[in-house]
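S.K.: Got a structure for you, written out below as structure tokens; questions coming shortly.
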Amino acid sequence: MDIIGGQHLRQMWDDLADVYGHKTALICESSGGVVNRYSYLELNQEINRTANLFYTLGIRKGDKVALHLDNCPEFIFCWFGLAKIGAIMVPINARLLCEESAWILQNSQACLLVTSAQFYPMYQQIQQEDATQLRHICLTDVALPADDGVSSFTQLKNQQPATLCYAPPLSTDDTAEILFTSGTTSRPKGVVITHYNLRFAGYYSAWQCALRDDDVYLTVMPAFHIDCQCTAAMAAFSAGATFVLVEKYSARAFWGQVQKYRATVTECIPMMIRTLMVQPPSANDQQHRLREVMFYLNLSEQEKDAFCERFGVRLLTSYGMTETIVGIIGDRPGDKRRWPSIGRVGFCYEAEIRDDHNRPLPAGEIGEICIKGIPGKTIFKEYFLNPQATAKVLEADGWLHTGDTGYRDEEDFFYFVDRRCNMIKRGGENVSCVELENIIAAHPKIQDIVVVGIKDSIRDEAIKAFVVLNEGETLSEEEFFRFCEQNMAKFKVPSYLEIRKDLPRNCSGKIIRKNLK
């Protein structure tokens with residue numbers, strides 16, 4: 001069955017402009033408080049102008065164009081402008097530094113870059129090293145350096161007509177994007193995402209939170225990340241809703257933004273929930289229109305209950321990864337929710353728990369979470385120019401090995417245990433980092449926590465805890481270890497404690513454990 005009706009992204013935007021016209025499609029708020037609004041008609045015109053800009057710079061179907069941008073309207077223009085002419089977007093994590101960004105440019109074969117002035121010096125250095133195919137840079141800022149091969153994105157775009165000049169034949173199987181994984185354990189891999197993937201993601205994610213055209217979906221997730229693109233933006237646009245894109249997350253500003261824009265759906269990660277909870281309570285905390293808060297792993301039950309009670313919201317759990325495109329397991333619309341379950345498998349997918357020999361396990365037994373989808377349609381197509389890595393995780397019949405451990409119950413609710421690489425082997429016992437982190441996070445003085453395994457000559461691995469304290473708090477080792485001993489089995493109690501000001505995170509808020517080992 002063809003869920004998307006054979007419609008690629010160019011057709012999608014032309015239809016949206018016709019159907020929704022002057023209805024608000026996109027609101028962008030910068031960190032400085034500047035707000036830009038676009039109707040569906042205006043946004044389609046900006047997308048067309050951007051597509052024409054790329055065409056005048058020599059970009060054709062199949063060419064790769066990198067974006068190194070924070071959340072901004074230009075990201076949306078470029079994303080869909082490239083798709084309209086069959087070119088391929090390569091978003092770069094805005095937190096990456098020179099060597100990491102150069103590596104993605106090299107391995108994606110990007111020939112053009114759109115970025116802002118704050119990142120330009122880094123790319124000057126990359127160009128001088130002459131190790132990439134990059135031949136031109138467009139800067140979104142008005143002020144331009146006097147360099148060859150650099151253009152003003154805004155000036156060039158505004159010179160273009162609002163109708164599309166170049167419209168090559170497109171297929172839903174065409175690649176729309178190469179999205180490099182966050183690489184918390186190794187070098188990033190380029191996840192190939194098709195037009196079909198993005199169109200399907202829109203319909204699926206809109207179904208998951210029952211989006212309507214009168215909804216307002218607000219996110220602070222980075223636009224270069226799969227959550228923002230496929231769970232938020234594609235869902236909102238596919239439903240004809242209003243999409244609110246905030247440049248960066250601020251714990252002090254976020255709830256006010258939810259209220260100001262009358263958001264009905266938003267999404268949170270644990271870091272956001274924890275930092276919101278340490279903000280001063282307000283009598284207005286429950287004065288909002290939120291129907292759903294999309295939530296991604298992992299939170300203790302105490303933290304969940306406290307957040308929901310204070311803000312008067314409910315969490316809609318969703319589990320997925322870049323390779324699955326969407327939250328393939330999650331709470332279903334109208335279905336019961338069973339915390340701490342991550343929900344049930346969504347439509348168009350199958351899910352199993354498998355053992356180390358790739359055999360399905362019965363309910364209650366822990367193994368690897370495996371997902372069956374259709375490559376290039378409901379799950380990613382492949383890793384770019386990396387068939388060995390693709391074959392390692394994706395079977396010929398569409399079964400994807402997630403690398404996550406979990407189990408299911410008799411009613412097919414699934415439960416996440418941990419990343420396989422986050423299991424600590426301690427004296428013959430397997431210890432889940434997430435389990436320990438959820439227990440330790442309940443300590444009233446602790447704001448953030450991560451545990452890792454470090455080498456131990458006697459017991460394979462020892463457990464070390466890194467904690468960030470709430471402002472003004474102090475915590476002795478004696479108090480910390482006593483709390484652990486009272487709340488977990490003896491073999492799970494950490495051997496070491498380190499108190500830090502912050503923890504290293506990637507763009508999606510996940511802690512980069514390898515930086516702590």
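We count from 1, first residue shown onward.
Placed from the backbone N, Cα and C atoms, the Cβ positions cover glycine too.
For all the noted positions, this structure keeps the original residue and models no substitution.
Per Swiss-Prot, the features are:
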| type | residues | note |
| --- | --- | --- |
| VARIANT | CYS98 to Arg | In strain: O44:K74 |
| VARIANT | GLN286 to Arg | In strain: O44:K74 and B |
| VARIANT | ILE328 to Ser | In strain: O44:K74 |
| VARIANT | ILE374 to Val | In strain: O44:K74 and B |
| VARIANT | ALA396 to Val | In strain: O44:K74 |
S.K.: Roughly how many Å lie between the Cα atoms of CYS98 (variant position) and ILE328 (variant position), rounded to a whole value?
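M.R.: Pair distance, Cα basis, whole Å: 34 Å.
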S.K.: Count, for each of the variant positions ILE374, ALA396, the other C-beta atoms lying within 10 angstroms of its own C-beta, and report the residue with the smallest count.
M.R.: ALA396
S.K.: Rank the variant positions CYS98, ILE328 by how many other Cβ atoms lie within 10 Å of each Cβ and give me the one with the fewest.
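M.R.: Output over variant positions CYS98, ILE328: least Cβ neighbours within 10 Å is CYS98.
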S.K.: In Å, rounded, how far does the Cα of ILE374 (variant position) sit from the Cα of GLN286 (variant position)?
M.R.: 41
S.K.: Let's check the environment of GLN286 (variant position): how many other CB atoms sit within 10 Å of its CB?
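M.R.: Other Cβ atoms found within 10 Å: 12.
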S.K.: Any idea what the Cα distance is from ALA396 (variant position) over to ILE328 (variant position), rounded to a whole Å?
M.R.: 19
S.K.: Helix, strand or coil at CYS98 (variant position), per DSSP?
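M.R.: Once the DSSP labels are grouped into three classes, CYS98 (variant position) ends up as helix.
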S.K.: In DSSP terms, helix, strand or coil for ALA396 (variant position)?
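M.R.: DSSP call for ALA396 (variant position): coil, neither helix nor strand.
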S.K.: How many Å lie between the Cα of GLN286 (variant position) and the Cα of ILE328 (variant position)?
M.R.: 30
